[in-house]
Amino acid sequence: MALWPPLNSGMLVRTGHTVLTWGITLVLFLHDTELRQWEEQGELLLPLTFLLLVLSSLLLYLAVSLMDPGYVTTQPQPQGEPKEEQAAMVPQAVPLRRCRHCLVLQPLRARHCRDCRRCVRRYDHHCPWMENCVGERNHPLFVAYLALQLVVLLWGLCLAWSGLQFFQPWGLWLRSTGLLFTTFLLLSFFALVVALLLASHLYLVARNTTTWEFISSHRIAYLRQRTSNPFDRGPTRNLAHFFCGWPSGPWETLSAEEEEEGSSQVV
């Protein structure tokens with residue numbers, strides 16, 4: 001019998017993120033940065049604003065990592081024949097597939113995540129830093145988190161730079177500024193990664209596609225026979241639908257509408 005309960009990987013990742021976030025913030029306050037100078041001069045507006053942004057980014061991170069990303073639930077089959085409007089919403093050209101892992105009927109754009117062991121609607125990817133999937137329900141919050149986190153990282157980068165002192169003997173510099181310089185390098189790396197992630201996700205959202213669809217379109221049944229994205233309604237409408245709330249309608253319906261528009265243009 002185990003003396004300790006098994007460690008939850010999600011709890012470890014979230015605890016590590018929280019400790020790292022407040023640890024970096026503490027370093028910026030303890031060293032001779034603009035943040036500390038503002039505090040000593042009694043100018044508390046900017047330090048409090050920075051702390052509020054850090055706290056907001058942390059709460060948003062926890063919200064995205066803990067919320068349901070859009071798991072596909074088992075729904076009972078309706079009694080008798082389906083209603084006419086329900087049948088029209090799922091055309092025969094786009095049959096629903098049963099997941100061979102969890103045995104649920106997968107809506108269009110859903111995928112089974114082996115890490116979460118669940119099917120996720122409009123699956124984008126499984127984020128190891130969140131220890132959660134990014135899907136239909138939490139993808140907008142995920143992009144908002146990336147934007148806010150980038151602001152915090154860039155501001156923290158400027159604050160760390162303001163406290164670096166280069167004109168000192170090597171030994172003295174290492175003792176007084178070594179930890180701050182390490183923090184500066186960490187912030188630089190994280191800012192670059194988050195900026196690239198934010199840019200790529202905004203690009204994909206503007207095209208109404210997901211990371212999984214973008215990378216694996218040649219293997220996805222509803223995309224490999226097409227020359228264009230059946231869900232793309234133009235950048236403005238795609239962004240509006242994404243940030244103003246899901247769902248914008250069953251994806252099967254949008255796919256069918258795209259086919260009808262294409263056939264009418266040919267005629």
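Quick reminder: no glycine exception, Cβ is built from N, Cα and C everywhere.
In sequence order, Ser65, Cys133, Val134, Phe142 are the residues of the chain that are 6 or more apart from Cys127 (mutagenesis position) and have a CB within less than 8 Å of its CB. Among the features that Swiss-Prot reports, active site, S-palmitoyl cysteine intermediate is placed at Cys127.
Secondary structure of the domain 'DHHC' (97-147) per DSSP (helix as H, G, I; strand as E, B; remaining residues coil): 9 helix, 16 strand, 26 coil. What Swiss-Prot lists as domain 'DHHC' is 97-147, and the listing cites sequence analysis.
One mutagenesis experiment named in Swiss-Prot is Cys127 to Ser, and its note says Loss of protein-cysteine S-palmitoyltransferase activity.
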